[in-house]
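To start, the structure itself, in structure tokens.
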Amino acid sequence: MYIEMAQQQQQSGSDNSMAPVWIVILLFITAYFVWALAHQYIVSFVFTINIWQARLVNLFLNNQLLANQIYLMQTLDPNTVNWDQMVTVMRAVGDYMRYPVICILVVLAFVLYNSNVTLKYRKTYDMKSLRAQEQFNWPAIMPIVKEDLVSQDVNKGPWAMALTPMEFARKYNLLRKDDALLDNPVPGEEMTAGIRRGDAKRVFTMQLGPYWDGFERCSPQAYALSAVFMARMNRDRDAANNILKVLDKTFVDGKPDFSVARPVMKKYQNSELVQEVVAKHAYVLTVIASLLEAAREDGVVPSSEFLWLKPVDRRLWYMLNCVGRQTPYSEVAGPFAHWKAEKEMGRRSLVPMIDEAIRALEIAVKEVRLTPRQMEELEP
């Protein structure tokens, strides 16, 4: 049984090997019958195409031989034209058509050569030259085009990265011994530090900044960004983009033109949407954070669109950068916690509500293990 099945499979395999041959034979037979049955229609169609080609060429050549070929194709009965005669007429017209076709192909080759991506993009860029070119397409990067941030210390200067919770606690001397040191500590044993809650409350309260007293009392950068957010809240993207574009360009010159925001501010500061936001917050930072949040109902408003703000007003930058995050940076944990509390209550609060910021800092510090030597450096 197994031998018979194997023989059948071999036989079917050999039969399949002849399939291309049979397909070619079938195509020839089909072509023959099509020519035999539809001979006059094929000749008529081919002659029609060649007549139009010949007429087009003869408009420029005015050649009598070509005119004769046109007359011949128009007067011949398709039923009397055989295959050889049709090919002869097509070749005669083709002798004239080859030249315009060659010209067209040369033009297309030239176009294809110039549109080739590999040949078009032959200039090599490094990061400096690329950002220098792209700053006109992306004006938001203008403030950092001349900066060499890669070679700078990420923990120093106006462009320094945000402090981690432990770095923040060390900077403001908020750490204290939380675990009692053992009389005979085990070598390599790790412990955790605690937070001076009173000092932490003072630091986070100071982060809140000034009370809200109207847009005219805001800093120039807060005033300008408020106008941007108001414009987006009222679906005026052109005005918002214009303010940001002007600020990007003028910041590079060292003199940011914040006055560009004044017309937009006057137009929208008394609108119902803006006044509804302002009425629910007591601090400048919390008001502007809610303006940004409301502006995002019109679409994306990333903090990367106002990079110039970071070296100008670091606290406002990080406050706006944290809008939309679940967890803020320690540098703005106080105003962020207060902002969340005001949003939850639906009204303004002059009393700092920063307990959640203190609790979050404690949790973050507890996650960092310290060696006994590091613990000894801390005060109780």
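Cβ atoms are placed via backbone N, Cα and C, with glycine included.
Values in this document were obtained by computation on a predicted structure and should not be read as measured data.
Here's what Swiss-Prot has on this protein:
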type	residues	note
MUTAGEN	T205 to R	Abolishes intracellular growth in A.castellanii; when associated with R-208 and R-211
MUTAGEN	L208 to R	Abolishes intracellular growth in A.castellanii; when associated with R-205 and R-211
MUTAGEN	Y211 to R	Abolishes intracellular growth in A.castellanii; when associated with R-205 and R-208
MUTAGEN	R217 to E	Results in a significant decrease in replication in macrophages. Displays lower levels of effector translocation
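Features per Swiss-Prot, on structure.
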residue: T205; record: mutagenesis position; Cβ contacts under 8 Å, 6 or more apart: G334, P352, I354
residue: L208; record: mutagenesis position; Cβ contacts under 8 Å, 6 or more apart: Y283, L285, G334, P335, H338, P352, I354
residue: Y211; record: mutagenesis position; Cβ contacts under 8 Å, 6 or more apart: A282, Y283, V284, L350
residue: R217; record: mutagenesis position; Cβ contacts under 8 Å, 6 or more apart: P210
